[in-house]
Amino acid sequence: MAPLLAAAMNHAAAHPGLRSHLVGPNNESFSRHHLPSSSPQSSKRRCNLSFTTRSARVGSQNGVQMLSPSEIPQRDWFPSDFTFGAATSAYQIEGAWNEDGKGESNWDHFCHNHPERILDGSNSDIGANSYHMYKTDVRLLKEMGMDAYRFSISWPRILPKGTKEGGINPDGIKYYRNLINLLLENGIEPYVTIFHWDVPQALEEKYGGFLDKSHKSIVEDYTYFAKVCFDNFGDKVKNWLTFNEPQTFTSFSYGTGVFAPGRCSPGLDCAYPTGNSLVEPYTAGHNILLAHAEAVDLYNKHYKRDDTRIGLAFDVMGRVPYGTSFLDKQAEERSWDINLGWFLEPVVRGDYPFSMRSLARERLPFFKDEQKEKLAGSYNMLGLNYYTSRFSKNIDISPNYSPVLNTDDAYASQEVNGPDGKPIGPPMGNPWIYMYPEGLKDLLMIMKNKYGNPPIYITENGIGDVDTKETPLPMEAALNDYKRLDYIQRHIATLKESIDLGSNVQGYFAWSLLDNFEWFAGFTERYGIVYVDRNNNCTRYMKESAKWLKEFNTAKKPSKKILTPA
């Protein structure tokens, strides 16, 4: 397989929405087929504050082979303090992109200036309108009996210019304070992600955002942002994640260029082909790790309590050797190193994986001794975002191999099909996700056996349903999401198996609470357990998966009154 395709597959399988137009279901091509852009107004409909659920079950199981009754997971399989919740991120759901003092983000800028780089030409100016509908969202979470809600804080909503000098936006503080208070009043624990890919555009223009070559300005500005969050929300929030999916963020923003700010090497297809896809992802990743270490150090010195936790969330695609050869086993290990170890090993032991250092060489920055000391052990919980797995097939390490993207440094292609021609698991909706719950168990065993079995939360897990202009998804079909329900049930059941094997996994968050803006896939994929009708003021409807989670969560719990302030 060509190096570019191998890297594209590695990227495309890392996160929802990054996705079908990068690689086909059989790994047959690397292409970017954009649909005709929608009207700019279509992505700016004002959503109202209505709340709707469907009380009656509709349809059948649509031919999906479900688990037998005895195999369906039950809440009492898990410890009473095991956390079940749902997850979102600020840019994907909030909307209100320029309201109440919010500054412009890199994604606002990217979508407004390069709509051709979004599959349907849309943007998240309105998103799912959660800025105005957060009370409805909390009501939904409570209705489903969720223990927790994972959401992110928009950096430019809090600091419009991204810096201390630019000032704090009091309306941004008020919004998140209101959300956190309402969650707690309803018995829902907030899990807060400080950064989920929305960089203040002012910092992009000032020093290149996370490409800051000084490795200083971005670290200082991010640490100040984290401090503002700790100062204003730390009395209520016990669980913090400094960064979400740094591997996806860096590789897609500065490698393939399909994420804001859209940079890649000359000759590749992106908005700004003036970068270096073999270097810039590593530069940005290095800055992320330095910023994480400083934020955790600050937190531990001034805000930490006995009942608080802090870490970061990794995106992990499971790996299985393509064949039985020693070379394919080595390819699997290199793939784990760049997919997981790139950001995990520095926070565990203070430095990058040995394979990455030997293969990327001078392209991978070096940590100073004092930086290694701050990095090592800079967490007391970790998040894992798991969706699917791939077969890792060896690419010979030789002078004839010319990497194109940073992920080519794994010297391994990521294959959907094994040597027998069969896929790693059943296809799920969009082409990049194949259901393979065993990969989640493999990952948890790696965390147990190799990395000391830290407290783990599955901070994202789910599938997307394709909904495009050419292949629209009827609302009834979207609500009857039995494939998603089966996927969720099987992965929750796998968590029980992993706990029985000694895993320290302590929670599970479905991705996502709501159908939302899926980055460069726009609104062409629906990942929500709750349907958002963008043609009807963003009215919410619980899908079958949400209804089952409601039954699951409330089976062994006393009901509580839903508190929703006027």
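Cβ atoms are placed via backbone N, Cα and C, with glycine included.
Here the original residues stay in place, and none of the substitutions has been built in.
The active site, proton donor annotation in Swiss-Prot covers E245 and rests on similarity to another entry. Look at Swiss-Prot and you will find E460 tagged as active site, nucleophile. What Swiss-Prot lists as beta-D-glucoside binding site is Q92, H196, N244, E245, Y387, E460, W511, E518, W519, Y527. For the mutagenesis experiment C264 to A, D, R or S, the note given by Swiss-Prot reads: Loss of activity due to impaired dimerization. A mutagenesis experiment is reported in Swiss-Prot for this position, C270 to A, D, R or S, and the note states: Loss of activity due to impaired dimerization. Under its mutagenesis annotations, Swiss-Prot gives M317 to F, I or V the following note: No effect. The mutagenesis experiment E460 to D is recorded by Swiss-Prot, whose note states: Loss of activity and impaired dimerization.
Here the features listed in Swiss-Prot are painted onto the structure.
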residue	record	DSSP class
Q92	beta-D-glucoside binding site	helix
N244	beta-D-glucoside binding site	strand
C264	mutagenesis position	coil
C270	mutagenesis position	coil
M317	mutagenesis position	strand
Y387	beta-D-glucoside binding site	strand
E460	mutagenesis position	strand
W511	beta-D-glucoside binding site	strand
W519	beta-D-glucoside binding site	helix
Neighbour tally for E460 (mutagenesis position), based on other Cβ positions within 10 Å of its Cβ: 26
The one of Y387, W511 whose CB sees the fewest other CB atoms within 10 Å, among these binding-site residues: W511
Neighbour tally for Q92 (beta-D-glucoside binding site), based on other Cβ positions within 10 Å of its Cβ: 26
Using Cα positions only, nearest of the recorded positions to E460 (mutagenesis position) (N244, E245, C264, C270, W511): W511
Other CB atoms, at most 10 A from the CB of C264 (mutagenesis position): 25
Cα-to-Cα gap, Q92 (beta-D-glucoside binding site) vs E245 (active site, proton donor), nearest whole Å: 15
Neighbouring recorded positions, C-alpha within 10 angstroms of M317 (mutagenesis position) - of N244, E245, C270, W519: none
